[in-house]
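Scroll down for the structure; my scribbles are underneath it.
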Amino acid sequence: MMSQTLTLCCLALVACVYGNTVSTNDTACPTFCPSIYKPVCGTDGQNFKEFASTCNLLSHNCRRERNSVQAYAATDAAWCSSEFVENLHEKLGNFKLEVKECFKPCSMIYQPVCITNGKYRAELANSCLLENFNCALQVSGAQPAELFRLLREEKC
């Protein structure tokens with residue numbers, strides 16, 4: 001009698017654990033995600049979307065895969081949290097870019113880079129200009145958290 005009760009309890013536990021996921025191919029698909037907000041940014045190659053958690057991203061992907069739509073992959077959070085601006089210099093208040101101590105000759109080769117400071121996202125013609133830009137920002141009094149970093153070595 002005790003072994004039957006133990007077996008029944010084990011089966012109930014297994015059913016409870018696996019009852020929250022559905023499998024499509026090799027991917028476990030959660031049907032229930034805890035209400036814990038730990039945002040994750042995802043991309044399907046064209047669009048960026050913020051999900052409440054990794055679990056929500058996986059669940060969303062399972063529904064997309066069933067419809068043969070490209071799944072979202074987790075990516076840098078700055079893609080979802082930053083505003084894309086065309087003219088970064090103007091957006092930041094037209095600070096002085098021509099600072100003697102910041103001048104570093106850059107090639108005229110167009111190799112666009114996408115940069116961000118977490119708040120704004122923009123494109124520069126090449127990565128050398130990013131160094132000059134950040135130097136000029138520092139001279140104008142910008143805090144380290146306001147400086148820009150490379151998001152990817154291509155257009156945004």
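Even glycines carry a Cβ here, placed using N, Cα and C.
Owing to the predicted nature of the structure, the values given are computational and were not obtained by experimental measurement.
While the structure shown retains the original residue, Swiss-Prot records the natural variant Met2 to Ile with this note: In strain: Nv2001_f0516, Nv2001_f0517, Nv2001_f0565, Nv2001_f0567, Nv2001_f0622, Nv2001_f0652, Nv2001_f0665, Nv2001_f0668, Nv2001_f0684, Nv2001_f0688, Nv2001_f0763, Nv2001_f0828, Nv2001_f0811, NVIII-2, NVIII-5 and NVIII-m15.
Under natural variants, Swiss-Prot gives Thr5 to Ser with this note: In strain: NVIII-1.
Among the natural variants that Swiss-Prot reports, Ala12 to Gly is described with the note: In strain: Nv2001_f0779 and Nv2001_f0555.
Taken from Swiss-Prot, the feature domain 'Kazal-like 1' applies to 23-81, supported by sequence analysis. The predicted model assigns the domain 'Kazal-like 1' (23-81) a mean pLDDT of 85.
Marked as domain 'Kazal-like 2' by Swiss-Prot: 96-156.
Reduced to three states, the DSSP call for Lys104 (variant position) is coil. Here Swiss-Prot describes Lys104 to Met as a natural variant; the accompanying note says: In strain: NVIII-m11.
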Helix, strand and coil totals (DSSP H, G, I; E, B; other) for the domain 'Kazal-like 1' (23-81): 17 helix, 17 strand, 25 coil
